[in-house]
Amino acid sequence: MAARKCGAPPIAADGSTRRPDCVTAVRTQARAPTQHYAESVARRQRVLTITAWLAVVVTGSFALMQLATGAGGWYIALINVFTAVTFAIVPLLHRFGGLVAPLTFIGTAYVAIFAIGWDVGTDAGAQFFFLVAAALVVLLVGIEHTALAVGLAAVAAGLVIALEFLVPPDTGLQPPWAMSVSFVLTTVSACGVAVATVWFALRDTARAEAVMEAEHDRSEALLANMLPASIAERLKEPERNIIADKYDEASVLFADIVGFTERASSTAPADLVRFLDRLYSAFDELVDQHGLEKIKVSGDSYMVVSGVPRPRPDHTQALADFALDMTNVAAQLKDPRGNPVPLRVGLATGPVVAGVVGSRRFFYDVWGDAVNVASRMESTDSVGQIQVPDEVYERLKDDFVLRERGHINVKGKGVMRTWYLIGRKVAADPGEVRGAEPRTAGV
């Protein structure tokens with residue numbers, strides 16, 4: 001399943017915006033590492049609690065039956081009552097440490113089962129509960145205490161063997177009918193406790209796995225928000241140390257908000273951030289619509305690349321369409337003071353190198369002469385225009401209308417002939433210009 005990128009903040013019915021999903025995801029991820037162990041312990045405690053209450057029901061039922069029928073003597077009923085009370089307080093012992101509650105439960109169960117089996121004989125089936133305890137002991141003490149669990153299971157096996165060889169099938173303490181009833185009830189209740197406990201443990205584990213899957217999806221969304229999907233997948237490969245790719249053809253765009261410094265100094269911080277969030281979120285939607293890749297945002301500068309990391313033959317045309325839509329979207333916006341938001345946009349094309357750099361807060365970036373030229377096209381551009389060099393003009397002239405600006409001096413490149421991108425040609429009439437179609441893009 002593809003991870004969804006964090007986009008524009010959801011818009012409520014009253015026009016207000018909620019915090020973007022990515023902020024919530026970051027907060028959740030920050031809490032997640034400290035929760036996993038605690039949740040594992042809590043699951044084990046819940047399993048022990050449900051097992052203890054099932055045991056209370058079983059031992060309490062036996063005590064009531066023995067008191068009502070008088071079969072087995074009052075002290076057998078007393079053992080069951082004492083055992084049921086002890087089981088009932090087991091959930092209260094979790095606060096004293098991870099092993100106090102399970103060891104109290106298991107120890108009490110072992111003593112009670114052995115005492116009853118010794119008094120009434122093996123035909124009553126009390127020893128079956130030892131087998132249930134051996135099967136459930138890992139769930140109760142935890143997998144991190146495997147050696148202890150094995151030891152407790154061995155004790156259960158030893159007690160079963162001891163009863164078999166040391167105690168007669170029927171000691172005569174209970175009448176034959178009571179022994180038969182005890183055997184049936186013991187068999188049914190032992191199976192019931194085992195099935196119920198395992199079912200509850202598996203259900204709790206399934207819920208925990210669903211939570212982990214949701215956390216994984218949030219992690220994937222955060223990673224997809226930082227890196228292109230294909231790059232993110234390559235970054236997960238354990239043998240991959242460096243990600244660096246050369247592209248013989250790609251197009252680069254830089255856009256800058258004109259007069260941003262003055263706006264920032266005269267606008268409240270919260271209003272400025274909300275404005276930039278709306279603007280850049282709208283641009284992000286356009287990037288996705290055109291199948292491009294946003295590289296970075298630096299203050300009021302927005303950088304987009306086409307043909308990276310997925311090469312495409314129409315990379316220049318796609319970026320030109322995006323530039324026209326971008327200026328159209330910006331024209332629909334007003335800053336917090338109600339002023340228009342003019343842009344300067346520059347495009348360039350050529351070979352580039354792209355890769356992931358940094359060991360902390362790593363990022364995906366693009367380098368090359370085309371990047372430098374696109375930046376110069378933006379910085380030397382006129383307000384509200386999209387400036388391109390001659391190489392871009394040659395690629396766009398058949399499908400777009402461009403107006404020559406002339407020759408300008410570009411730092412590091414000398415004199416360059418540049419053009420203004422006006423719009424896309426209409427197929428029916430090459431002389432007619434079609435500007436960018438109006439797009440709201442969530443603004």
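Even glycines carry a Cβ here, placed using N, Cα and C.
Original residues throughout; no substitutions modelled.
Quick look at what Swiss-Prot annotates:
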BINDING   Asp256, Asp300  Mg(2+) binding site
DOMAIN    251-378  domain 'Guanylate cyclase'
MUTAGEN   Arg43 to Ala or Gly  Loss of activity
MUTAGEN   Arg43 to Lys  Almost no loss of activity
MUTAGEN   Arg44 to Ala or Gly  Loss of activity
MUTAGEN   Arg44 to Lys  Almost no loss of activity
MUTAGEN   Asp256 to Ala  Almost complete loss of enzyme activity
MUTAGEN   Lys296 to Glu  Strongly decreased enzyme activity. Abolishes homodimerization and strongly decreases enzyme activity; when associated with R-363 and C-365
MUTAGEN   Lys296 to Ala  Decreased enzyme activity
MUTAGEN   Asp300 to Ala  Almost complete loss of enzyme activity
MUTAGEN   Phe363 to Arg  Promotes formation of a domain-swapped dimer. Abolishes homodimerization and strongly decreases enzyme activity; when associated with E-296 and C-365
MUTAGEN   Asp365 to Ala  Almost complete loss of enzyme activity
Problem set entry | Asp256 (mutagenesis position) to Lys296 (mutagenesis position) - Cα separation in whole Å | 12
Exercise. Distance between Arg43 (mutagenesis position) and Asp300 (mutagenesis position) at the Cα atoms, whole Å?
Worked result: 49
Exercise. Can you count helix, strand and coil residues in the domain 'Guanylate cyclase' (251-378) using DSSP?
Worked result: 56 helix, 41 strand, 31 coil
Seminar exercise, completed: Comparing the Cα of Arg44 (mutagenesis position) with the Cα atoms of the mutagenesis positions Lys296, Asp300, Phe363, the shortest distance belongs to Phe363
Exercise. Once the chains shown are all counted, how many other Cβ atoms turn up within 10 Å of the Cβ of Asp365 (mutagenesis position)?
Worked result: 17
Exercise. So what sits near Phe363 (mutagenesis position) in its own chain, CB-to-CB under 8 Å and at least six residues off in sequence?
Worked result: Met226, Lys296, Val356, Val357
Exercise. Of all the mutagenesis positions given, Arg43, Arg44, Lys296, which residue's CB has the most CB neighbours within 10 A?
Worked result: Arg44
